[in-house]
Amino acid sequence: MPVASSEYQNEHYASFATTSRLVTCLVSETLVPVFFVPVKSVDRNNQFIGLCLLLRPTTVKQESELPTNITASDILTVVPLRGLPILNNERVALFNGIRCPQIDLVDFLDMLPHIYSVESSGSLKSGDSLKQKTFDTLSAILDGNKTFDLVDGYSAVQLWNHFAQDLEINSKLREQIGQELGSSILFQKYTYDNPKPLPTLNSSTIKWEQSVVEGHATHPMHKARKSFPPMPPLNPGSYDLDHPAVRLVGIPRENAILRGEYEELSAPLVNALMDAGGNHKDIRAQYQNYVFIAIHELQLPNIQEKFKDAVIFSKEHQLNVEALASLRSVARPDILPGLSVKLCLGIKISSALRTVTPFTTYFGPGFSFNVVPKLTYDHEVLAIERELGTITYRHEDSDVAKHCSSVIREALEYDPKYQDDLFIPCGALVEKIQRPDTDETLVAHVWNLDTKEKRVEFLDRYVDFALRSFLPPCLINGVAFEAHGQNTLARFDRKTGLLKGFVIRDFGGVKAHNETLKKSAGVELDILPDSCVEAHSLEEVFKLLYHTLFHCQLQRLIRVLDLHYSGEGWEIVRKYLTQYVPKDHVMWPMFMESSKVPGKCLVRMKIDELYRDYIYRPVPNMIKYEPQSVPEAI
C-alpha cells in the first residue's frame with residue numbers, strides 16, 4: 001500500500017496537476033503568446049533548461065504579431081522547464097538580444113512542478129535555487145523596472161481569472177469555469193490524500209479501472225466532479241464514486257424508447273434490484289405496463305424533478321455496483337457476467353454532464369448489429385464491445401431525455417471465459433503509482449521496465465497492435481473509434497504479461513464517413529438528425545483518430561517510457577504507419593507529411609460552451625517529431 005505524501009505536498013501537486021494542464025491548453029490553442037526563454041547555462045543537476053513564458057493576451061494586437069519588448073506586467077505566468085517543449089524556430093522573438101522561439105506545444109511532463117505568478121509591485125523574496133534561476137533568466141529579457149517577485153503555486157483558478165479578465169469573458173461563464181477548475185484541484189488533492197493499493201497482473205480489471213490518479217493528461221478539468229441543482233453539492237469524500245448504489249426506477253412503457261435487447265439483458269440486474277426489497281415476480285405483475293431501469297443514486301433528484309410519471313422505488317431496492325474509469329459506467333460481474341452498464345450521471349466530469357443522450361442510445365444498437373459485423377479489422381488483435389440494448393425516456397427535448405437513459409454493453413473483461421486474460425484501461429497504464437511526487441508509472445512498475453531495451457520492446461509491440469487494431473476500419477471503412485485511454489482496454493496474458501491485443505468500447509464518440517462505409521461494407525449509418533457521428537469528410541474521421549489514438553494514447557505511453565525526447569518512440573510509430581498505411585491513401589499526407597494536424601481545443605470549446613461540436617486548431621504533428629536541441633540564449 002503506497003504511503004500518502006504530506007498534505008501540504010498534495011495541495012501543491014494538486015494545484016500543479018490542474019494548472020499545468022490549463023497552461024498546456026493555453027499554449028496549444030494559441031490563446032496567448034508563449035515563448036521559450038533559454039537559460040544561460042543548463043544545470044543538469046536540477047534539470048532546469050529554461051522557461052515557458054506565457055504573456056497576457058493583450059500583449060499583441062494580432063495573433064501573428066511577435067512582441068518586441070516586454071515588462072513584468074505583460075506576463076501571465078512563467079513555468080520552469082525540465083524538458084524541451086515543441087518549438088517553432090520560424091517564429092522567434094528577440095527580447096534584450098535573447099532569442100526566444102515560440103512554443104507550439106508543451107506537456108505537463110516538460111515542466112518542473114512550479115508555476116509562478118509575477119508580482120510586479122514587489123521585490124524578490126528569498127526562495128530556493130530554482131526560484132532564483134527562474135528570476136535571473138526572466139530578468140534578462142525584461143525591459144523597464146526589473147523589481148518584481150515570483151510567487152509559486154499559482155493556481156488554475158487564479159490563472160483562469162487573470163486570462164478571462166484580459167479576454168473580457170462574461171462574468172457568469174468566467175465564474176462557472178473557475179468553479180470547475182477549483183473542483184478539479186480539490187478532487188485531485190483528495191485522490192493524492194487517499195492512495196489505493198497498487199494493482200498487479202493478478203488484480204481484477206475493476207481494480208485497474210479504479211487506479212486512475214490524475215486522469216486526462218491535457219484537460220484542465222481532468223478531475224472535476226461538479227453537480228448542479230436539484231442534485232446536492234458534491235465534495236471530495238462526500239460520496240463513494242467508486243462503489244455507487246443504483247436504484248430501481250419504473251417508466252411507463254409508452255414513455256420508454258427501447259433499442260436492441262435492453263429488457264432481456266437488463267433483466268438480471270432489474271430482478272436483483274426488485275428482490276433486494278421484495279419479490280421480482282410480484283413487482284413485475286403489479287407494474288405490467290412499466291419498463292425498468294437502474295439509476296445512479298446521485299441522479300435520483302433529476303429523475304424526480306424531470307420525470308413526474310417515473311416510479312422511484314424505495315431505498316430497499318438498491319444495490320452497490322463497481323464504477324469504471326468514466327465513473328458513470330458500472331459493472332456487477334456476479335449479476336451481469338460479460339456486460340457493463342452505462343448510466344446517466346448529471347455531474348460535470350471534465351468536458352460535460354455525464355448523461356446519455358438519445359443520439360447515443362439510438363445509434364449504439366444499430367451500429368452494433370448492422371455495421372460492426374461488416375467492418376474490416378483484425379479480429380485476432382481487436383475486440384469491439386457492442387452496445388446491445390438501450391433505453392431512453394421519450395421526451396421531445398433531448399436535453400431532458402438524456403437524464404433518464406442507459407446502455408447495456410458487452411464487456412469481455414467480465415466474462416468468465418476470458419479469466420486468463422487481464423484487461424486494463426490504457427489510460428491506467430500511464431498513471432503514477434498513487435503518488436504525486438514521482439515519475440514512476442504503473443506500466444513501468446508492474447512490467448518491471450527498468451531498462452531502455454525493455455521499454456522499447458514493450459512500446460514496439462504496443463504500437464504494432466494498436467495500429468493493426470484501429471487503422472483498418474479507418475483506412476477501409478471510413479470509421480474512427482474514439483480510441484483514447486479510457487475507451488481502449490489493453491489485453492494481456494495474466495501469466496506472462498504479454499500484450500495480446502485491444503478492446504474498444506463506447507460508440508458515443510465514433511466518427512464515420514457514410515459514403516466510404518457504404519462503398520466498402522455495403523451498409524449505412526442509422527442515426528438521428530443532427531447526430532455528430534456522421535463525418536462530412538474523411539479528414540474529420542482522421543482528425544478524431546489522431547486526437548484519440550496518437551495524441552491522447554500513444555503520446556502518453558511514449559512520454560512515460562522516456563522515449564519521447566530522443567525521438568525513438570515516434571520512430572516506432574512511423575515504422576508501423578509506413579507498414580500499414582498505403583502511400584497513395586489520403587491518410588498518408590495528413591499523418592506522414594504534414595507538419596501540423598488539427599488539434600482539439602478543449603478550452604476554446606469551454607469558452608464557446610460547446611460539447612458535441614468540436615473546435616480544432618493546427619498543432620504540431622507528433623508523428624513527425626524529431627529530437628530538438630536546447631536553443632542557446634544568445
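Positions of Cβ are set from backbone N, Cα and C atoms, glycine also.
Swiss-Prot annotations:
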MUTAGEN   Arg354 to Ala  Does not affect the catalytic activity
MUTAGEN   His484 to Ala  Impairs the catalytic activity
MUTAGEN   Leu544 to Arg  Enables to accommodate serine in place of diaminobutane in the active site and significantly increases the catalytic activity
Rounded to the nearest Å - Cα separation of Arg354 (mutagenesis position) and Leu544 (mutagenesis position): 20
Alpha-carbon distance [His484 (mutagenesis position); Leu544 (mutagenesis position)] in Å: 10
DSSP-derived class (H/G/I helix, E/B strand, else coil) of His484 (mutagenesis position): coil
Cβ neighbour count (within 10 Å, all chains shown) around Leu544 (mutagenesis position): 24
Arg354 (mutagenesis position), number of other Cβ atoms within 10 Å: 22
